Amino acid sequence: MTENLYTYGIIEQEDLELDVEGVAGAEQVYTVDYKTLSAVVSDIDTTDPERTDEDVEAHNNVLQEVLKHEEERTVVPMSFGMAFKSARTLKGVLRGARRALRSTLNDIEGTVELGVKILGPGDDTVPREEIQENVTDQLADLSINETENDLFTDRLIINKSYLVDFEKRDAFDSAIDDVEAEYDELTIQYTGPWPPYNFVDIHIGAEQQQGGR
């Protein structure tokens, strides 16, 4: 069995096993502990996994399963490709980043990320600025923070990520229902819950990924 570990995210210390397919076809997802932290991992035969659509989807699916496995679990997500030479190497990384990880867990405790895209016909037949202002106002009081994402097509009117408290999730869902009813001629894409990808900033050195000196 390979010793390499692919890492999806960090949670509060917990023994966790998930029956979900991981990156590179991994059949088991489990945790590696360091003090009060647990890394969600699976076995992999490389420390430099190729970024494919299939594996990016698997990475995201695992993180969503971690969130679903127990209501109100907080996850610090890792970006795709974080693989380590051994459990010992991973624990060393957790030791070095422990303060930052603990701070981030505290900052995002009890929250999830929700994505909202609104698409129109891509012309001037809809009042884009009015829609942007109205929807932003409706969702602002139900979220802790928000980020503007790229409007990568002329059809996009809104592309935002919202940081939402677990306790306001139902109210946020209802607000999206109201937006869909008000703008039934537009396409509303509502995704999540996700770990707060757009609201964390954790960096782990490449030399640590490969095992260091």
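Glycine too: its Cβ is placed from the backbone N, Cα and C atoms.
Keep in mind that this structure shows the original residues, not the substituted ones.
Database features, via Swiss-Prot:
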type	residues	note
MUTAGEN	Asp19 to Ala or Arg	Small gas vesicles
MUTAGEN	Glu65 to Ala	Few, long, thin gas vesicles
MUTAGEN	Glu71 to Arg	No gas vesicles
MUTAGEN	Glu72 to Ala or Arg	No gas vesicles
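Swiss-Prot feature annotations superimposed on the structure.
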residue	record	Cβ contacts under 8 Å, 6 or more apart
Asp19	mutagenesis position	Gln28
Glu65	mutagenesis position	Leu18, Val20, Val29
Glu72	mutagenesis position	Gly110, Phe166
Check: Helix, strand or coil at Asp19 (mutagenesis position), per DSSP?
Finding: coil
Next item on the list: Indicate whether Glu65 (mutagenesis position) is helix, strand or coil by DSSP.
Entry: helix
